[in-house]
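Scroll down for the structure; my scribbles are underneath it.
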Amino acid sequence: MPSLWDRFSSSSTSSSPSSLPRTPTPDRPPRSAWGSATREEGFDRSTSLESSDCESLDSSNSGFGPEEDTAYLDGVSLPDFELLSDPEDEHLCANLMQLLQESLAQARLGSRRPARLLMPSQLVSQVGKELLRLAYSEPCGLRGALLDVCVEQGKSCHSVGQLALDPSLVPTFQLTLVLRLDSRLWPKIQGLFSSANSPFLPGFSQSLTLSTGFRVIKKKLYSSEQLLIEEC
């Protein structure tokens, strides 16, 4: 009994090739060339799609045109973004600003009597942000900072104190914060800057509000780099 394959073979051989009508075939490149062209066309389409998708996502995320996007990114530095995701340094900075205000409240600017120096809320915020920014690139962050506090009035600069967030840690960099007294208060505070021979009068003379302007000098204690001075 013939098998199914034998039947198929006999039926196909019985039909003469010459009896079948020939259909004209148009000239076309070989299959390999056609496949290569198809792959290249598909790759070009996918590349175009990916590029347009990225451009669409970028423009929808920023909300600006190409020129506005470039200007926006130029105005934003990497530390500004990283500060938002660093709760430890933000917490340390809040503690440092509290210590700073307490030190200023007991400051002694002259030999006669101490003065209570007050930081406006705007000054507290600006100083905190600047200290965080300067500590961003340090190996221990703000924990490795040694902060010297000075108050400037005219050509004189009076030291208030030195603060360290973590006394058990060897400082990696030093920050000198130079605060300023409002020049309009000078007639009221001239008595605070008397000579050393003047008698000391106990008690606080008055509360003085500091100016919102300040200067920060950064010095790396493990490097010979030049001093970095930030004027705000």
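For all residues, glycine too, the Cβ spot is worked out from N, Cα and C.
For the mutagenesis of Ser19 to Ala, Swiss-Prot gives this note: Strongly inhibits proteasomal degradation. The structure shown keeps the original residue.
Record note (Swiss-Prot), mutagenesis Thr23 to Ala: Strongly inhibits proteasomal degradation. Strongly inhibits proteasomal degradation; when associated with A-25. The unchanged residue is displayed.
In Swiss-Prot, a mutagenesis experiment is listed as Thr25 to Ala, annotated with the note Strongly inhibits proteasomal degradation; when associated with A-23.
DSSP classifies Ser103 (mutagenesis position) as helix under the three-state reduction. Listed in sequence order, the residues of the same chain lying 6 or more apart from Ser103 (mutagenesis position) and placing their CB within less than 8 Å of its CB are Val149, Val160, Gly161, Leu163. Ser103 to Leu or Trp appears in Swiss-Prot as a mutagenesis experiment; the accompanying note says: No effect on inhibition of mTORC1.
As a published mutagenesis entry, Arg133 to Ala appears in Swiss-Prot alongside the note: No effect on inhibition of mTORC1. Neighbours of Arg133 (mutagenesis position), defined as other CB atoms within 10 A of its CB across all chains, total 16.
Ser137 to Ala or Asp appears in Swiss-Prot as a published mutagenesis result, with the remark: No effect on inhibition of mTORC1.
In Swiss-Prot, the entry for mutagenesis Lys219 to Ala states: Reduces inhibition of mTORC1. Abolishes inhibition of mTORC1; when associated with A-222. The structure shown retains the original residue. Using a 10 Å radius centred on the Cβ of Lys219 (mutagenesis position) and all shown protein chains, the other Cβ atoms total 16.
In Swiss-Prot, the entry for mutagenesis Leu221 to Ala states: Reduces inhibition of mTORC1. The structure shown retains the original residue. Sequence-distant neighbours of Leu221 (mutagenesis position) (same chain, 6+ residues apart, CB-CB distance under 8 A): Leu146, Pro171, Thr172, Phe173, Gln174.
Neighbours of Tyr222 (mutagenesis position), defined as other CB atoms within 10 A of its CB across all chains, total 12. According to Swiss-Prot, the mutagenesis experiment Tyr222 to Ala carries this note: Reduces inhibition of mTORC1. Abolishes inhibition of mTORC1; when associated with A-219.
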Three-state secondary structure of Lys219 (mutagenesis position) from DSSP?
strand
